[in-house]
Amino acid sequence: MYAAGSRGHSPAFLQPQNGNGHRSPGYVPGKVVPLRPAPPPKNHASAKLTSRSQDAPATFAFSPEEQRTPSESRKRKRHKNTFICFAITSFSFFVALAVILGISSKYAPDENCPDQNPRLRNWDPGQDSAKHIVIKEGDLFRLTSDATVDSIVIQDGGLLVFGDDKDGSKNITLRTRYILIQDGGALHIGAEKCRYRSKATITLYGKSDERESMPIFGKKFIGVEAGGTLELHGAQRTSWTMLARTLHSSGLPFGSYAFEKDFSRGLNVRVIDQDTARVLENEKFDTHEYHNESRRLQEFLRAQEPGRIVAIAVGDSAVKSLLQGTIQMIQDRLGSKLIQGLGYRQAWALVGVIDGGSSSCNESVRNYENHSTGGKALAQGEFYTLDGQKFSVTAYSEWSQGISLSGFRVDIADGVKLHLLDDVSTWEAGDRIVVASTDYSMYQAEELTLLRCPECSRSQVKVKEIPQYLHVGEIIDGIDMRAEVGLLTRNIVIQGEMEDSCYAENHCQFFDYDTFGGHVMIEKNFTSVHLSYVELKHMGQQHMGRYPVHFHLCGDVDSKGGYSQPASVDGLSVHHSFSRCITVHGTSGLLIKDTIGFDTLGHCFFLEDGVEQRNILYHNLGLLTKPGTLLPTDRNSSMCTVMRDGVFGNYVPVPTTDCMAVSTFWIAHPNNHLINNAAAGSQDAGIWYLFHKEPTGESSGLQLLEKPELTPLGIFYNNRVHSNFKAGLFVDKGVKTTNASASDPREYLCLDNSARFRPHQDADPEKPRVAAIIDRLIAFKNNDNGAWVRGGDIIVQNSAFADNGKGLTFASDGSFPSDEGSSQEVTESLFVGESRNYGFQGGQNKYMGTGGIDQKPRTLPRNRTFPIRGFQIYDGPIHLTKSTFKKYVPTPDRYSSAIGFLMKNSWQTTPRNNVSLVKFGPQVSLNVFFGKPGPWFEDCELDGDKNSIFHDIDGSVTGYKDTYVGRMDNYLIRHPNCVNVTKWNAVICSGTYAQVYVQTWNTPNLSMIITRDEYPSHPMVLRGINQRAISPQYQPVVMLEKGYTIHWNGPAPRTTFLYLVNFNKDDWIRVGLCYPANTSFQVTVGFLQRQNGSLSRIEDYEPARSMEELQKKPSERKFYFDSGTGLLFLYLRAHSHRDGHSYCSSQGCERVKIQAATDSKDISNCMAKAYPQYYKKPSAVKRMPAMLTGLCQGCGTHQMVFTSDPHKSYLPVRFQSPGKAEIQRGDPSIISVNGTDFTFRSAGALLLIVDACSVPFRVKEKRMFLSADVSHMEEYFKASIPPRSIVLLSTRGEIKQLNISDSLAVLGLAKPAHLYSKGSVVFLGFSGNFAPSWTKLFTSPDEQGLGVLEQFLPLQMEEYGCSRTGSVHRRDLDLLQQALKVL
């Protein structure tokens, strides 16, 4: 609608009468109003037209004809005008419709797309680094081209949107020092329902030593203040997956090959396996000098099997003695055309295929002149392995500057193909990916670049670079060790612009590169923040608060905080970061999902102050987490000792106890949720739960209603940890919450050992305990601990540990558990000592050695002497049950045991530790080991070492039911019928056992000597816990209903406390304590409440006149002092019940206090006088049981496989393939399917057809082909294998030729296999329109077997064409939904 203005001016547009220029109340930035015409103006029916005659009356006279003629004329004119208007209107309508349809067909507006908001104006600020931009109310900008500015502030309704187009062809880079989004401001790149298609890059530039910092945010940042909106949504892509097939170093299963030598005279020959690219034979034939060498070459070629690849290169000269028969053999079998005319010192190279004819032969010759051939004679052929990997074989020969050179290469051609677990069709050529280490060193992670690969399936990619390390892509020994593969590239990039090297005050003594990157910081009360599928590169600074993504003191960011759309980060790629990945600081309820953190400094996923709760970390990947400088816990050893600004005085930090804790997931409060995450390589720990005594940092002073130490654990489900040095999972410790001072000079926030996790209902210690459930943890290739878990009630279940220095260690406390009555349990779990993941030397792997199982070289967790343990007993009480142990075999250098104990243990070990329903595989040589003096164990003489013990409840460890296992030299627990197991350094005894906790006052460096009356020649000397302390403590394990005497290596203590620990009601022992003859005593007993330190029911012990009186009334409170021997005798008898796992009775800890008065300073050792007077003949209180026979029913975990995709079903398949010698010995051949053995002893081939869509598995057919019938297998393969079937084949004995190569190719191999003269053949294939990554062919040379092979095959996959009757239950998704609900 418009009105006519002055003549010659354009029409002036007017506002519609029903509209206005302001936003509607429901306007949402980024939501676009659909394109449609404005409504017509309202019809004002009440308006009146005034007759012109009323203003200027006039009279005109016409004849009737004249009057009629103008009337008719006007009527015709109106009709004409009506037609013209109609025509124009119609034409305009169709033109407009065509335009609209044309526009719609090109780029249909979408109200979900922020860049299609019709109110936006295109904006091009140009390239001006001095321009300060303020986008304010009324400024609604669409950035359409590259720009460089100084800074951008968006405020008061201002809006900045990155332009996009339908085909994603825009490529917009915005360079700025910072972007500050203030109240009412918004920055949008894409939206959740309209993801950005083009490439958008925000580059944050500037140096740390130029210009002043902005308040709060500093430099090089995107900052979101209260009321600000940041919405970044890139193209949705698979963030990370895992390998589905092992990626070998160099891309080939047997590695690449390279050889070069000068003056290697004659014909140098290599024979290469056409199926695997393995160099089989390496020979040199001096056909220049010797005719016999020519004959030997002829026979050598005659013996080669058809299809073998042969490479030949001349060294120096080869023709003088080259016989015609040999030349003919080369022509006939390799198709050479140049060998016949080869001359003196001519360079010649050939690559051909035996019996492949001239079409498969590539050869080259160069003439020799003046000691040179003027270049290389180069021959090359390209081939494919059975896995479909393309490789090349190269041979070359030349003379250069008078030197003869010849050589060979076998390597990858046209890129390496990766087989992945998930659909990665959204990954594109040019993208960067990272493949995680599957060895001890996190530095074996590799960055690779994707190539175009039209032949790849949806789960395959091809990479440009040659892998340097082995990356496992299999389930090995029942444990998922498949390497994580993460996509680093995103189409929205936020990056820091970096200098070439470190400068200014940026810790250049530790880093030789620039670490002053950009950062994104979000402040409290933001309006909306959602980041998805964004790449953050070169972000973070080695300065506090400057992290790639930092939610800073935001409080509750979910519905509890009033957000209808809770804040989230999803699908981010944070890599090459200079300070952390995602920092959650004083923020609760944040969802962090599908995010990768790679190659970062300091804790990666970082919960900071100990107040962060309800945050959800779902399916995130962190790897290559390196030390940083910010906090003591970030630092490595050198940083720790050098950075001393935060300590008091001249204190030098101790790296192992103050620092060295950098972790991929740093969880500072237990009430957070971790589901489906992978911590795939950190300098110290993968996942670390720590417990703050009080809020720290900027949250200091907040009053938490619930103490973290007492708060129940959030969801922990299906997380994996590997390639970490200190621990995969670490649940223990806290940080120091006080400033450095003279009394404690350590730095604020350094590691602190005072925290104890003891979860209770509502975080109230007076309410019932709540067990922390660690469900489905996979921990492998961690140098020290797979998992170290300290706390109250904790249950580890459905978990797997492999190739760790120590699989799992539970800890509670040194003397008494902090959480009285608590215990720890591991159940339904698998422990593997040395798996078939042999590792790969390199990438900072420090330790190599020989394996105990098969004596093959392998990487080791520590040095060659380090004792490997599966489950490590420490403190207690713990319960190990329903678990399986495999492959713990010592070597001459080291011990390896399924169950072991903490080494150099000065603390207590309770006899209430117990084991039941455990299973040991055939390759377990040491079920348990108690240590011996030597490397790592040192003298093995600390108090905890000597008192190591556990209860074998059902005999599943020892074969003796209801017995206790202790160290062999411990005579406090023995009786005559105990069974010694020398190789365990153990003794197995029946009986009942408890502990006496002895504490003395003012007696530093005093050792206690305790002797059982039955074994006076075998006393136990205890140094005491904290021996240098004023009040040392001792805690021997004792057999009940026996007598003991206690002596000292110095003057007797004046005050001694004896606590009855783990005594049930009426349990007793008699003790005699050594004192000088002139000592007087006051002995009392009471019940100590350890929670508050109160003492109740105090009674005095009365003196007895004789030993006989004392013995007749053992239940009364009496003592007897034998001044002749110096022994004060009394009975320690429990008078109250003990509940559950409580160390003390339900009334408190029964404590006897002895006050001794004497002026003697003599050493109080009464051994010589006490015995033989008080000697007793050794006897058993409880009869030793008979040894069990038969298999342990119900022992071990019922799970055969532990994977990171537990919603999938995997079928364990095991082949036992003996060679000729084993067959002659009578060993059977076996195919085992899910534990069911199919055995055969006749020569031939066994074929099993398994339904790929049935769970549980179903064998459709079992078919045996004897040697005479093997020729019929081809026909069977062609006609009888139904679709959607798994094909399992194993041969036995000599089969000269299997005619099934073509059939195996149809069942999943990339080409027909070479099956001539094989000792054994094992094949796993699939019948269907899909080639799974698990299809494999194994062969061995003639007369050799393949040993034991194990594979785990997925069942009921959609790719197989299975029609599932019901949807797969995803417990992880159920738990995610549960966590998202705010209570």
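Placed from the backbone N, Cα and C atoms, the Cβ positions cover glycine too.
Original residues fill every noted site, and no substitution is shown.
Copied over from Swiss-Prot:
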type	residues	note
DOMAIN	121-245	domain 'G8'
DOMAIN	255-412	domain 'GG-type lectin 1'
DOMAIN	1208-1366	domain 'GG-type lectin 2'
MUTAGEN	H248 to N	Slight suppression of hyaluronidase activity. Hyaluronidase activity is abolished; when associated with 303-F
MUTAGEN	R265 to A or C	Strongly decreased hyaluronidase activity
MUTAGEN	D273 to N	Strongly decreased hyaluronidase activity
MUTAGEN	D275 to N	Does not affect hyaluronidase activity
MUTAGEN	V279 to I	Slightly increases of hyaluronidase activity
MUTAGEN	D286 to N	Strongly decreased hyaluronidase activity
MUTAGEN	A303 to F	Slight suppression of hyaluronidase activity. Hyaluronidase activity is abolished; when associated with 248-N
MUTAGEN	K337 to E	Does not affect hyaluronidase activity
MUTAGEN	S359 to T	Does not affect hyaluronidase activity
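Features as recorded by Swiss-Prot, highlighted on the structure.
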residue : record               : CB count, 10 Å
H248    : mutagenesis position : 22
R265    : mutagenesis position : 19
D273    : mutagenesis position : 21
D275    : mutagenesis position : 25
V279    : mutagenesis position : 20
D286    : mutagenesis position : 21
A303    : mutagenesis position : 10
K337    : mutagenesis position : 12
S359    : mutagenesis position : 9
Candidates H248, D286, A303, K337, S359 (mutagenesis positions); nearest Cα to D275 (mutagenesis position) turns out to be H248
Closest by Cα to D286 (mutagenesis position), out of the mutagenesis positions H248, R265, V279, is R265
Keeping only the mutagenesis positions of H248, R265, V279, A303, K337, S359 whose C-alpha lies within 10 A of that of D273 (mutagenesis position) yields V279
Averaging pLDDT over all residues of the domain 'GG-type lectin 2' (1208-1366) gives 93
Here the Cα-Cα span from S359 (mutagenesis position) to H248 (mutagenesis position), rounded to a whole number of angstrom, reaches 31
Rounding to whole Å, the Cα atoms of V279 (mutagenesis position) and A303 (mutagenesis position) are apart by 16
What DSSP reports for the domain 'G8' (121-245) is 0 helix, 59 strand, 66 coil
The correct three-state DSSP answer for V279 (mutagenesis position) is strand
Among R265, A303, K337, i.e. the mutagenesis positions, the one with its Cα nearest that of H248 (mutagenesis position) is A303
K337 (mutagenesis position) and R265 (mutagenesis position), compared by Cα position, are separated in whole Å by 22
Reduced DSSP state (H/G/I helix, E/B strand, rest coil) at S359 (mutagenesis position) is helix
